[in-house]
Amino acid sequence: MVEKKSPAEGWPVVNGDYIVGDPESPVAATTLASHIEDIPVEAGAAIAGPCKTENLGIEKMIANLISNPNIRFLILCGSEVQGHITGQSIEALHQNGVDPDKRNIIGATGAIPYIENIPDEGIERFQKQLEIVNLIDVEDADAIKAKVKECIEKDPGAFEEEAMIIKVEEGGEEEEGEEVKPVAPETALIEARMRNIQTQVKMIGSTNRMFAGMYSGKVQGIMIGLAFTLTLGILLLV
């Protein structure tokens with residue numbers, strides 16, 4: 001039988017719109033924009049609930065996950081959150097972390113993907129403790145339950161370190177308490193395209209500098225060749 005540990009006292013440590021199951025289960029699920037949190041819990045998940053924003057919403061989720069070392073799998077299921085692109089932001093955070101200065105999630109395509117209330121050690125713990133299971137845009141109950149049970153069968157046991165407790169400013173319900181304005185899908189798409197354009201401009205600039213250097217080298221070579229030819233011609237005439 002795999003080893004289990006006690007979650008933080010009073011777990012879950014952050015209030016939210018979720019359902020709690022067996023705290024010793026190795027599985028947690030975020031249902032993103034969908035309210036189907038009962039499905040994972042019925043299949044044996046420790047906790048399940050929506051996560052609608054790519055900043056404070058993710059921070060609250062992480063605080064509840066790393067404060068229970070028994071949770072080793074995070075299933076991303078339900079409809080992706082339009083504009084915020086929360087599911088993809090969670091994957092990017094787990095894979096890439098955040099920029100140490102700007103605190104933005106590296107590689108996230110959401111509108112405001114910033115993690116300001118979770119320190120680096122909390123993000124690192126999230127990355128090490130959890131394995132991400134991608135079922136984004138899947139709402140089929142049978143598929144979700146099957147994946148929960150599959151993860152339970154692969155339970156590696158509790159994470160080697162004890163529960164990590166991080167305080168996150170709650171500010172009420174996620175939809176109302178976060179200082180995040182709803183972002184239309186069109187706006188998020190424009191912002192994502194702007195970021196892509198900026199990247200392409202930087203690449204073009206680098207390419208231009210490279211070709212400029214090559215051109216400068218060619219001109220320099222031609223001038224040296226002409227000077228050598230003229231010098232040789234003068235010497236022959238003399």
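Every residue gets a Cβ built from N, Cα and C, even glycine.
According to Swiss-Prot, the feature 5-hydroxybenzimidazolylcob(I)amide binding site maps to His84, an assignment based on a curator's inference. The DSSP secondary structure for His84 (mutagenesis position) is coil. Within 10 Å of the C-beta of His84 (mutagenesis position) there are 29 other C-beta atoms, taking all protein chains into account.
Listed in Swiss-Prot is the mutagenesis experiment His35 to Lys, annotated as follows: No change in cofactor binding. No change in cofactor binding; when associated with K-94. Neighbours of His35 (mutagenesis position), defined as other CB atoms within 10 A of its CB across all chains, total 10. In the three-state DSSP classification, His35 (mutagenesis position) falls within coil.
Here the residue is the original one, but Swiss-Prot notes a mutagenesis experiment at this spot, His84 to Gly, Asn or Ser: Abolishes cofactor binding.
His94 to Lys appears in Swiss-Prot as a mutagenesis experiment; the accompanying note says: No change in cofactor binding; when associated with K-35. Secondary structure at His94 (mutagenesis position), as computed by DSSP, is helix. The Cβ of His94 (mutagenesis position) has Phe126, Gln127, Leu130, Ile132 as same-chain neighbours under 8 Å, each 6 or more residues away in sequence.
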Spatial separation of His35 (mutagenesis position) from His84 (mutagenesis position) - C-alpha basis, Å: 17
